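Q: Here's a structure for you.
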Amino acid sequence: MKTPRLLQYLAYPQKITGPIIEAELRDVAIGELCEIRRGWHQKQVVARAQVVGLQRERTVLSLIGNAQGLSRDVVLYPTGRALSAWVGYSVLGAVLDPTGKIVERFTPEVAPISEERVIDVAPPSYASRVGVREPLITGVRAIDGLLTCGVGQRMGIFASAGCGKTMLMHMLIEQTEADVFVIGLIGERGREVTEFVDMLRASHKKEKCVLVFATSDFPSVDRCNAAQLATTVAEYFRDQGKRVVLFIDSMTRYARALRDVALASGERPARRGYPASVFDNLPRLLERPGATSEGSITAFYTVLLESEEEADPMADEIRSILDGHLYLSRKLAGQGHYPAIDVLKSVSRVFGQVTTPTHAEQASAVRKLMTRLEELQLFIDLGEYRPGENIDNDRAMQMRDSLKAWLCQPVAQYSSFDDTLSGMNAFADQN
């Protein structure tokens, strides 16, 4: 981060409140890592903290870990560097904590650790990127056929609680064609992390997976760092020429962690209680994936909606940055329709770049069919639909059940791209 210091400045904490420490530290920078020791004459590091704010004569730090056992007598030692982690092929098949430490393995180690990387870095420049031109085959009919994603695209999965976000993530991990899968579980329940690890243990792709976690009981700065670490791991494999798929679950809890850190450092709340820096930091993370001349990172970010009816400024901000979104419907989930993707409310902004004219024409025909069925649903609910009055409506009603069955797909069922196009073509020809 900076040149080596000739003098090292130390400080005692003036205030410890939860995970926040205030001290008169000089010559430190935002994001810098500080070691915490029992005394100035002791070398044992008992904790670490990260600089998150600078005020007049005081520095605000956020603990990495909890404050249990700390006292007024501990000493803060600036390290002059930002938080970094060792990454390499050794993390494949492993579970990492927010500091990059391997806490569990579900496959044997394949290679030694090879490189130390700072986890909070700027996105790649436009000159180093390449366009999204190749489709990403996910094996999910609704996505491959009607919402085709591209290699290097960034997609959001928007849903309220209980709509099947985790189920869709499992499908994408099991069926998507990629070299490496990096999963970041940010602010999730401990039970969900356990279940996800169990799923990966049983997966035939476990040797390709890396899981980074920071559960809801972790300090805010740890939750922020976990998302950055997951992205850093994905960037490492992209630089090795790999095709990487990155999952962050969830961006909503990452944004809340950013908010907590910003408020603790003294920032004032702005939109919906979020300080302005949160809206600066979101694109810094979301712009890091993408395709470069070496490899690619295709990213899926889940966003938890507070309500399907009310406007959500954080969800709107994330949606505006990404290259598309999959909207999961609570109504479809309640009907047992999984994956509960509301195709008409979802969009892939690179669809036209990764599909053939024939594919695009067929998808348009199926969308028109779905739009007509949605319009007819009101008449059906009111008992006003009369067969024989409109031949186009009758044709759409005849295909309704088969279209619904085609859009539904069990978690373990894989649909090849050719089969998906063939099934979609059957609906387009009848429409």
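Each residue, glycine too, has its Cβ placed from N, Cα and C.
Swiss-Prot lists these features:
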type    : residues                       : note
MUTAGEN : VAL28 to Met                   : Retains wild-type levels of ATPase activity. Defective in type III secretion and invasion of cultured cells
MUTAGEN : VAL51 to Glu                   : Retains wild-type levels of ATPase activity. Drastically impaired in its ability to associate with the membrane. Defective in type III secretion and invasion of cultured cells
MUTAGEN : GLY164 to Cys                  : Lack of ATPase activity. Exhibits a decreased ability to form oligomers. Defective in type III secretion and invasion of cultured cells
BINDING : GLY164, LYS165, THR166, MET167 : ATP binding site
MUTAGEN : ARG189 to Gly                  : Lack of ATPase activity. Defective in type III secretion and invasion of cultured cells
MUTAGEN : GLU306 to Ala                  : Almost completely abrogates the secretion of SptP and also affects the secretion of early (InvJ/SctP) and middle (SipB/SctE) substrates
MUTAGEN : ASP312 to Ala                  : Lack of ATPase activity. Severely defective for the secretion of early (InvJ/SctP), middle (SipB/SctE) and late (SptP) substrates
MUTAGEN : LEU376 to Pro                  : Retains wild-type levels of ATPase activity. Defective in type III secretion and invasion of cultured cells. Does not bind the SicP-SptP complex
MUTAGEN : GLY383 to Ala                  : Shows a defect in the secretion of SptP but not in the secretion of early (InvJ/SctP) or middle (SipB/SctE) substrates
MUTAGEN : TYR385 to Phe or Trp           : Does not alter function
MUTAGEN : TYR385 to His, Arg or Ser      : Shows a defect in the secretion of SptP but not in the secretion of early (InvJ/SctP) or middle (SipB/SctE) substrates
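Situate these features within the shown structure.
A: Secondary structure from DSSP puts VAL28 (mutagenesis position) in coil.
In the three-state DSSP classification, VAL51 (mutagenesis position) falls within a strand.
In three-state terms derived from DSSP, GLY164 (mutagenesis position) belongs to neither a helical nor a strand segment and is classed as coil. Around GLY164 (mutagenesis position), taking its Cβ as the centre, 22 other Cβ atoms fall within 10 Å, counting all chains.
Long-range neighbours of ARG189 (mutagenesis position) (same chain, six or more residues apart, CB within less than 8 Å of its CB): THR215, SER216.
Mapped onto three states, the DSSP output places GLU306 (mutagenesis position) in coil. The local packing around GLU306 (mutagenesis position), expressed as other Cβ atoms within 10 Å of its Cβ over all shown chains, amounts to 13.
Contacts of ASP312 (mutagenesis position) defined by a Cβ separation under 8 A and a same-chain sequence distance of 6+ are given as LEU305, GLU306, in order along the sequence.
Within the same chain, residues at least six positions away from LEU376 (mutagenesis position) with a Cβ under 8 Å of its Cβ are TYR385, ASN393, ALA396, MET397. Taken residue by residue with DSSP, LEU376 (mutagenesis position) is part of a helix.
For GLY383 (mutagenesis position), applying a Cβ distance below 8 Å and a minimum sequence separation of six or more within one chain yields no residues.
When secondary structure is read from DSSP and collapsed to three states, TYR385 (mutagenesis position) falls in the coil class. Other Cβ atoms within 10 Å of the Cβ of TYR385 (mutagenesis position) number 16 in total over all chains.
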Q: Would you mind checking how many other C-beta atoms are within 10 angstroms of the C-beta on THR166 (ATP binding site)?
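A: So the number of other Cβ atoms within 10 Å of THR166 (ATP binding site) is 17.
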Q: What is the separation, in Å, between the Cα atoms of THR166 (ATP binding site) and VAL28 (mutagenesis position)?
A: 40
Q: Which whole-number value in Å describes the distance between the Cα atoms of VAL51 (mutagenesis position) and LYS165 (ATP binding site)?
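A: So the Cα of LYS165 (ATP binding site) lies 34 Å away from that of VAL51 (mutagenesis position).
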Q: Give me the CA-CA distance between GLY164 (mutagenesis position) and VAL28 (mutagenesis position), in Å, as a whole number.
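A: Per the Cα atoms, GLY164 (mutagenesis position) and VAL28 (mutagenesis position) stand 44 Å apart.
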Q: What is the set of residues, excluding GLY164, LYS165, THR166, MET167, whose C-beta falls within 8 angstroms of the centroid of the C-beta atoms at the ATP site?
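A: So the additional residues around the site are ALA159, CYS163, LEU168, MET169, HIS170, LEU328, PRO339.
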Q: In whole Å, how far does the CA atom of LYS165 (ATP binding site) lie from that of VAL28 (mutagenesis position)?
A: 41
Q: Within its own chain, what residues at least 6 apart in sequence put their Cβ under 8 Å from the Cβ of VAL28 (mutagenesis position), listed in sequence order?
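A: Listed in sequence order: TYR9, CYS34, VAL51, LEU54, THR59, PRO78.
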